[in-house]
Amino acid sequence: MPMSQPAAPPVLTVRYEGSERTFAAGHDVVVGRDLRADVRVAHPLISRAHLLLRFDQGRWVAIDNGSLNGLYLNNRRVPVVDIYDAQRVHIGNPDGPALDFEVGRHRGSAGRPPQTTSIRLPNLSAGAWPTDGPPQTGTLGSGQLQQLPPATTRIPAAPPSGPQPRYPTGGQQLWPPSGPQRAPQIYRPPTAAPPPAGARGGTEAGNLATSMMKILRPGRLTGELPPGAVRIGRANDNDIVIPEVLASRHHATLVPTPGGTEIRDNRSINGTFVNGARVDAALLHDGDVVTIGNIDLVFADGTLARREENLLETRVGGLDVRGVTWTIDGDKTLLDGISLTARPGMLTAVIGPSGAGKSTLARLVAGYTHPTDGTVTFEGHNVHAEYASLRSRIGMVPQDDVVHGQLTVKHALMYAAELRLPPDTTKDDRTQVVARVLEELEMSKHIDTRVDKLSGGQRKRASVALELLTGPSLLILDEPTSGLDPALDRQVMTMLRQLADAGRVVLVVTHSLTYLDVCDQVLLLAPGGKTAFCGPPTQIGPVMGTTNWADIFSTVADDPDAAKARYLARTGPTPPPPPVEQPAELGDPAHTSLFRQFSTIARRQLRLIVSDRGYFVFLALLPFIMGALSMSVPGDVGFGFPNPMGDAPNEPGQILVLLNVGAVFMGTALTIRDLIGERAIFRREQAVGLSTTAYLIAKVCVYTVLAVVQSAIVTVIVLVGKGGPTQGAVALSKPDLELFVDVAVTCVASAMLGLALSAIAKSNEQIMPLLVVAVMSQLVFSGGMIPVTGRVPLDQMSWVTPARWGFAASAATVDLIKLVPGPLTPKDSHWHHTASAWWFDMAMLVALSVIYVGFVRWKIRLKAC
């Protein structure tokens, strides 16, 4: 009789606000506000590691992890709760966030904190894949989760004695637990059976929004790969799986060769970097740092392992600004020997009077400009020498909102996710990332709200959400509270505090001084970029002698050199700045294919037009209005021969003038406000990978279609009301079709002119004057109302306007010279009723369109810093 197998421990399913996670026994489950928690509860009453769930002595228990606001059962605060099926507990207060438990019935995959192990690359001479064995478990370092009693210890009814586990403060990472002397390790949970296909979605263990790195169980090699090759990527069929939003599904391959281990990039979108340089293939040597997305892996002794954030050379993953000086024009110093250290979890405010270089420092730290002296390092990398590999780790939120106001929060973030995430991410992946980002920012309830209907603080959160899509670990904000009232100011600063508490380095440039107490440190700059103070906000009063900011700013502004001297006297002389490394090429931002970007921008542009109801109604009515105006021309012959002695001797010419001016006005009005209206948005998207070419082509195509539709409406109205051309077509088969082409191409060329004017404009206030000048000048240069042929310089100036060639093409189509002979019609060779004249007019319209688009492409190009 076969022996019965012991029953497997029951799994635990945790439900919170509609989300569901399932965990297997054997590992503590962390519930808290921290982004790295297994069950994240984004609530101000919840501690970073609030609650521990553990399977012990045949049952699941919930343990209060020394939280400030406690664990509640039946309205009573308790230290420990025995969990049973269908039980509910509250955390934070008796009416706080509710957790519902289900024990033993869920069949999906089980999430858990990962264990640690190294992956040793197989020896090429072996020629075979190594046999699977039990994963090696890394040792626990001090100050980490090992302080909790082991899982085999019975949980007492009273609060557990001794120190309880907490997430480390500062720069320590939640997992893997590590000590300063331990070799770098790679994360991999124990092998588990794959879940059913239908159960995968609800139990995903990784937090894509914060780019937590977990290496999952090894899979089998597929495809034709050399013996011993190791595949790296986001998909579960890789040997090393990185659930990192910037990693491609099959990102890179490690291949043993006679010369050593080689890493080969699999044409990934965001690239593979070795020691900060992007490579297609490279031989690895001990100590080489391989960067994939936001993850650093170290190659040592034939082993690929994650780089430890707490090693000395990596500066605990923080930001180090050392002796940074920036001088322009040879002798004008904007930043003067600034030094600053910010660890993960720290919120740093940069303040100072106008002209102190606050925004300049932010741009320099973000890598947009490089220092004259000194260095900026982040997570062990020189920002300016290795910028290409760090670009995705740095999120920059400019002062202007970078979210389209006409879109809902969901649509804005989904389009941004399409542009920023690798092309092999599915819609479900992007939806999950967006949902988690909004949850972190407490914006989930506003997901279907139009951005322009949000409050100022909520709009700033939406701008921050765009940056969090790719999981940056350094977030820089320039004047996020500008123009906000005190209540919204507090909301924004509280949000920044929470973002820092999640383990990021947050640097905020601000003029608002009311809520600096939420910051960990304050950097006060004097004019000329000189440091006047750097330290906790509680020390400002004792050090500066007053807490009156007006007096402080006045003092440092009156004598910046003295302010810096007093600072150095307090802190001691700063060490000499390290030598400046040669700035590397910025490299092209990682971007998806042109077609994918084109598709995304085109779909977004259409939604923007339709969502702006007032603008959309105006565009829809405009062709009907212009068509009706054309009907106001007196006479009843249309494009026939008018009576020279009648009331309308130039009826055909007047109809063409109104058609031509209507086409010019429709096209220019269609696009003139487009580029200036989203310039800040485009600049940020361009910096993170949006192709200027794809962006411009998408807009050209969308507006071309709209211009053609508008032209069709106008032309049909005129043809119905006045009749079609009577002299036959000169180039196309039908004169009515040819007249439509005349109007449509003129409208399209005018739309391209509108884009050019929008690229030139400095502000939205300049749009209306530019539109008026453009339309009125082309009314003159068309030649239909005021003769320009042979008149210097009107004739020459008219050659660069669409109206000149649009009117000439339509005049050639209807044979205006024949219909209205004599002094009313100038002898213009471009109006002749011949195919050569018509094709020349069309060619000029197309050429002008290309010139306008080329100018716009040059104007909005990505400029090197």
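Any Cβ shown, glycine's included, is placed from N, Cα and C.
No substitution from the list is modelled in this structure, which keeps its original residues.
Neighbours of GLY352 (ATP binding site), defined as other CB atoms within 10 A of its CB across all chains, total 28. Taken from Swiss-Prot, the feature ATP binding site covers GLY352, PRO353, SER354, GLY355, ALA356, GLY357, LYS358, SER359.
Across the domain 'FHA 2' (230-279), DSSP assigns 0 helix, 24 strand, 26 coil. Swiss-Prot lists 230-279 with the feature domain 'FHA 2', giving sequence analysis as the kind of evidence.
Taken from Swiss-Prot, the feature domain 'ABC transporter' applies to 319-552. Averaged across the domain 'ABC transporter' (319-552), pLDDT for the predicted model comes to 90.
The domain 'ABC transmembrane type-2' feature in Swiss-Prot is assigned to 596-810.
With a cut-off of 8 Å between CB atoms and residues at least 6 apart in sequence, the same chain places ARG40, VAL41, ALA42, HIS43, ILE46, SER47, ARG48, HIS50, GLN498, ASP501, ALA502 near ARG33 (mutagenesis position), listed in sequence order. Listed in Swiss-Prot as a mutagenesis experiment, ARG33 to Ala is described as follows: Strong decrease in phosphorylation.
With a 10 A radius on its CB, SER47 (mutagenesis position) counts 24 other CB atoms from all the protein chains. The note that Swiss-Prot attaches to the published mutagenesis SER47 to Ala is: Strong decrease in phosphorylation. Lack of interaction with PknF. Attenuates growth in macrophages.
Among the sequence features in Swiss-Prot, the mutagenesis site ASN69 to Ala is noted as follows: Strong decrease in phosphorylation. Residue environment of ASN69 (mutagenesis position) contains 17 other Cβ atoms, counted within 10 Å of its Cβ in all protein chains.
For THR152 to Ala, Swiss-Prot lists a mutagenesis experiment annotated as follows: Lack of phosphorylation. Attenuates growth in macrophages and in mice; when associated with A-210.
Swiss-Prot gives this note for the published mutagenesis THR210 to Ala: Lack of phosphorylation. Attenuates growth in macrophages and in mice; when associated with A-152.
A mutagenesis experiment is reported in Swiss-Prot for this position, ARG234 to Ala, and the note states: Strong decrease in phosphorylation. Other Cβ atoms within 10 Å of the Cβ of ARG234 (mutagenesis position), summed over all protein chains shown, number 25.
For the published mutagenesis SER248 to Ala, Swiss-Prot gives the following note: Strong decrease in phosphorylation. Decreases interaction with PknF.
Swiss-Prot lists GLU479 to Gln among its mutagenesis entries, and the accompanying note reads: Loss of ATPase activity. There are 19 other CB atoms within 10 A of the CB of GLU479 (mutagenesis position), with all protein chains counted.
Per Cα geometry, GLU479 is the residue among the mutagenesis positions ASN69, ARG234, GLU479 nearest to GLY355 (ATP binding site). In the three-state DSSP scheme, SER47 (mutagenesis position) falls into the coil class. Between the CA atoms of ASN69 (mutagenesis position) and ARG234 (mutagenesis position) there is a gap of 38 Å, rounded to the nearest whole number.
The recorded positions SER248, SER359 differ in how many other CB atoms lie within 10 Å of their CB, and the one with the most is SER248. ARG234 (mutagenesis position) is 47 Å away from PRO353 (ATP binding site) when you measure Cα to Cα. The Cβ neighbour count for ALA356 (ATP binding site), using a 10 Å radius and every protein chain shown, is 28. Of the listed binding-site residues, namely PRO353, GLY355, GLY357, the sparsest Cβ surroundings within 10 Å are found at GLY355.
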